[in-house]
Amino acid sequence: KVSDSAYSNSCSNSQSQRSGSSKSRLSGSHSSGSSGYGGKPSTQASSSDMIIKRNKDKSRKKKKNKGTGQGAGQAQTLISASTSLEGRDEEKPRPSGTGCVEQQICRELQDQQHGEDHSEPQATEQLQQEEEDQSGSESEADRVEGVAKSEAAQSFPIPSPLSVTIVPPSMGGCGGVGHAAGLDSGLAKFDKTWEAGPGKLESMTGVGAAAAGTGQRGERVKEDSFCCVISMHDGIVLYTTPSITDVLGYPRDMWLGRSFIDFVHLKDRATFASQITTGIPIAESRGSVPKDAKSTFCVMLRRYRGLKSGGFGVIGRPVSYEPFRLGLTFREAPEEARPDNYMVSNGTNMLLVICATPIKSSYKVPDEILSQKSPKFAIRHTATGIISHVDSAAVSALGYLPQDLIGRSIMDFYHHEDLSVMKETYETVMKKGQTAGASFCSKPYRFLIQNGCYVLLETEWTSFVNPWSRKLEFVVGHHRVFQGPKQCNVFEAAPTCKLKISEEAQSRNTRIKEDIVKRLAETVSRPSDTVKQEVSRRCQALASFMETLMDEVSRADLKSGSSGNFTTASNIHMSSVTNTSIAGTGGTGTGTGTGTGTGTGTGTGTGTGTGTGTGTGTGTGTGTGTGTGTGTGNGTNSGTGTGTTSSSRGGSTAIP
């Protein structure tokens, strides 16, 4: 079997060089028998005392060969011959009894009860070889303690998930001389974890990892969240906190070297990818992201199918997922976490820190009556009824993730018996939309949740109307659960059987839904009282302007009336003027003037006339009148008269 892990290759090279294998030194192969990937029995899990002892023997042989005074070629020949003999001795398989191996496997299954798919031949051979290597060398507890110490020696302390500087065993150097014993145990554990190749989540991860996880769970209190560090170069998980065992059931090191998106539900992978692609440009533009700047969203993560929870029927059991709220934080990789062979393109060396918190159902008992202090969540939908936004707080109350609701019609979640109530509610929404910022609370109604039950909601409705087109843009409902569902766990799968409704009821419900959508698409009219107020305000402004204009015209007419023969006056009352004109030595002239206005009044005027000897004369007269109205009027009279001797009569007409 050829190794598919870059980490195991590098570690195998260093181990083979340390052990002095002639095969690996002379051929330059990247795989060796000691790594466990070359088809030979693995010796990584054996005691480190034997390796150190062989190294000392080889060093003495080298010194002895150098001290003999022979040539460099002869010394190299002797060293190669001795190491080749040792390599042949190491490659011989160790004898083992079949009955003893079977007893050890049964005893291990009874004690550990950890791992998933024990039916695979590769996992069985690996367990047999581990039991053979461990017999007479060291106890299980000592080996686990050595693994923990080696991990602690290669790791950095983590005060918080936001300041992660831990380097996994694969990222450190594999050829250190001073840490040979710790590296051997750590590499053995890491190779066992990688032995289950990508995609085989049900395979064994090694007895050491299982024992370490069991010991850690017994010593500490269970946590309800976990964190992991992901490389943004290839999406590989570099580190996970031990609490992942309590939350999802996975051994601590099982995620290392795997892609994080493989554990995300298929329907949520697009959401996860969009959050990543959105967060990377923001982090690069800011240069350094503050610690409190997080991107939060919800996904479903895969739960571990172990033998402890479901017995040996791993393959027959379905894969289960649980909802989690993920907090993303982008950070630059520390210098200690960048080995020489870790090449990053375009100068990017970013790490993604994910803090996952499980989401639990909000209900404890069936048909629970919640208090008024229960948290609110908002759902926004367009005028066509399509949901466009959902708060993450709705997940624990409804069981849906936001991406499960967005793009669906909100009419499908209303109870069929409450559609008439919802029609009245949307009528009120359209009326309240005439006033900007108006809101109201509707009657309680039933809403469908993820497990197939209904909850009773109390909603405060608001809407936004486009001020230019007078069209409804969207409706926002701030919901609060008044009564819980009959089934407390909102994340359970909905029943396959649907509620039976008569065809008449279905047609009626369809008609009501269509009426609601048509009503929301109508133009929102302005209220009549608002129109009246605007007209009254405009009339008052126009009347004030006209009064000012008439006052100016009246003053100009009074000044020009005494010298003119014909005057046009604007007045706001009715007046009647009678003028008498006397011409020459006895001529008389009379004139009448009328004016129209908004008021009534009477006025008197005097007229003067001149006559010639022939008996003709002209006369002009002006008359003013006052009335009970609010204005004053001016009249201008002119008259002409004819006479035989000394008198003339003339008439005058006032033009308003």
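Yeah, the Cβs are placed from backbone N, Cα and C, and that goes for glycine too.
The feature domain 'PAS 1' is assigned by Swiss-Prot to 224-359.
Over the domain 'PAS 2' (377-483), the average per-residue pLDDT in this prediction is 93. What Swiss-Prot lists as domain 'PAS 2' is 377-483, and the listing cites sequence analysis.
Here Swiss-Prot describes Asp57 to His as a natural variant; the accompanying note says: In strain: SI-LI2.
Swiss-Prot lists Thr68 to Ala among its natural variants, and the accompanying note reads: In strain: SI-K1, SI-K2, SI-LI1 and SI-LI2.
Per Swiss-Prot, natural variant Thr77 to Ala is noted as: In strain: SI-K1.
Among the natural variants in Swiss-Prot is Thr165 to Ser, noted as: In strain: SI-LI1 and SI-LI2.
As a natural variant entry, Ile230 to Met appears in Swiss-Prot alongside the note: In strain: SI-LI1. Secondary structure from DSSP puts Ile230 (variant position) in a beta strand.
Per Swiss-Prot, natural variant Gly311 to Ala is noted as: In strain: SI-K2.
Record note (Swiss-Prot) on the natural variant Asn634 to Thr: In strain: Merano 7, Merano 8 and Kenscoff.
Record note (Swiss-Prot) on the natural variant Ser646 to Thr: In strain: Merano 8 and Kenscoff.
Under its natural variant entries, Swiss-Prot includes Thr653 to Ala with the note: In strain: Merano 7 and Merano 8.
Quoted from Swiss-Prot for the published natural variant Ile655 to Val: In strain: Merano 7 and Merano 8.
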Tally the residues of the domain 'PAS 2' (377-483) by DSSP class, grouping H, G and I as helix, E and B as strand, and everything else as coil.
32 helix, 45 strand, 30 coil
Give the sequence-ordered list of residues that share a chain with Ile230 (variant position), lie 6 or more positions from it, and have CB atoms under 8 Å from its CB.
Ile236, Val237, Leu238, Phe260, Leu351, Leu352, Val353, Ile354
